[in-house]
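K.L.:
In case it helps, Swiss-Prot gives these features for our protein:
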{"type": "DOMAIN", "residues": "3-132", "note": "domain 'PINc'"}
{"type": "MUTAGEN", "residues": "Asp6 to Ala", "note": "Decreased protein stability"}
{"type": "BINDING", "residues": "Asp6, Asp99", "note": "Mg(2+) binding site"}
{"type": "MUTAGEN", "residues": "Thr7 to Pro", "note": "Loss of toxicity"}
{"type": "MUTAGEN", "residues": "Ser37 to Gly or Asn", "note": "Loss of toxicity"}
{"type": "MUTAGEN", "residues": "Glu43 to Ala", "note": "Loss of toxicity"}
{"type": "MUTAGEN", "residues": "Val70 to Ala", "note": "Partial loss of toxicity"}
{"type": "MUTAGEN", "residues": "Trp84 to Arg", "note": "Partial loss of toxicity, still neutralized by VapB1"}
{"type": "MUTAGEN", "residues": "Ala103 to Thr or Val", "note": "Partial loss of toxicity, still neutralized by VapB1"}
{"type": "MUTAGEN", "residues": "Glu120 to Gly", "note": "Partial loss of toxicity, still neutralized by VapB1"}
Amino acid sequence: MIYMLDTNIIIYLMKNRPKIIAERVSQLLPNDRLVMSFITYAELIKGAFGSQNYEQSIRAIELLTERVNVLYPNEQICLHYGKWANTLKKQGRPIGNNDLWIACHALSLNAVLITHNVKEFQRITDLQWQDWTK
């Protein structure tokens with residue numbers, strides 16, 4: 001199984017709280033993969049640039065990417081994005097642009113999106129998601 005970690009879950013994991021996130025990671029099977037979207041990676045880098053300790057933040061991100069692979073765009077992401085951006089707009093229920101890209105990246109891989117931002121992501125009915133904070 002591929003598990004794509006949303007930005008909030010990555011931050012929880014880096015801070016080791018809530019501890020249940022690390023516990024869930026430790027319970028994964030050997031063939032399970034932890035990944036993050038390039039969008040999540042960009043959000044982390046943006047946060048590092050805005051932090052008071054840039055070098056420490058960048059080092060923490062580098063260590064994280066040794067365990068969680070960063071995945072980059074493909075054509076399928078764009079197809080899902082086009083579909084869901086229009087579907088949600090027509091429903092009058094759009095979500096944040098970065099969240100939409102992350103969701104579409106997970107859809108393109110048939111991955112389970114791990115997030116605490118359930119309110120936004122549950123609008124995308126094709127998306128598999130789990131909240132590991134519960």
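If you go along the chain as it appears here, the first residue is 1 and each next one adds 1.
In case you wondered, yes, glycine gets a Cβ from its N, Cα and C as well.
None of the noted substitutions appears here; every position holds its original residue.
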K.L.:
Which of the mutagenesis positions Asp6, Thr7, Val70, Ala103 has its Cα nearest to the Cα of Ser37 (mutagenesis position)?
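P.N.:
Given the candidates Asp6, Thr7, Val70, Ala103, the nearest one is Val70.
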K.L.:
Within 10 Å of the Cβ of Thr7 (mutagenesis position), how many other Cβ atoms can you find? Include all protein chains, please.
P.N.:
23
K.L.:
Just to be sure I understand the packing, how many Cβ atoms besides its own are within 10 Å of the Cβ of Val70 (mutagenesis position)?
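P.N.:
The answer is 16.
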K.L.:
For the recorded positions Asp6, Glu43, Asp99, which one has its C-beta crowded by the most other C-beta atoms within 10 angstroms?
P.N.:
Asp6
K.L.:
State the Cα to Cα distance, in Å, between Thr7 (mutagenesis position) and Asp99 (Mg(2+) binding site), rounded to an integer.
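P.N.:
Counting only the Cα atoms, the answer is 9 Å.
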K.L.:
If you measure from the Cα of Val70 (mutagenesis position), which of the recorded positions Asp6, Asp99, Glu120 is the nearest?
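P.N.:
For Val70 (mutagenesis position), the closest Cα among Asp6, Asp99, Glu120 is found at Asp6.
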K.L.:
What is the nearest of the recorded positions Asp6, Asp99, Ala103 to Trp84 (mutagenesis position), using the Cα of each?
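P.N.:
For Trp84 (mutagenesis position), the closest Cα among Asp6, Asp99, Ala103 is found at Ala103.
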K.L.:
Just checking, which of Trp84, Ala103, Glu120 (mutagenesis positions) has the fewest C-beta atoms within 10 Å of its C-beta?
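P.N.:
Looking at the mutagenesis positions Trp84, Ala103, Glu120, the Cβ with the fewest others within 10 Å is that of Glu120.
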K.L.:
State the Cα to Cα distance, in Å, between Asp99 (Mg(2+) binding site) and Glu120 (mutagenesis position), rounded to an integer.
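P.N.:
Approximately 8 Å lies between the Cα of Asp99 (Mg(2+) binding site) and that of Glu120 (mutagenesis position).
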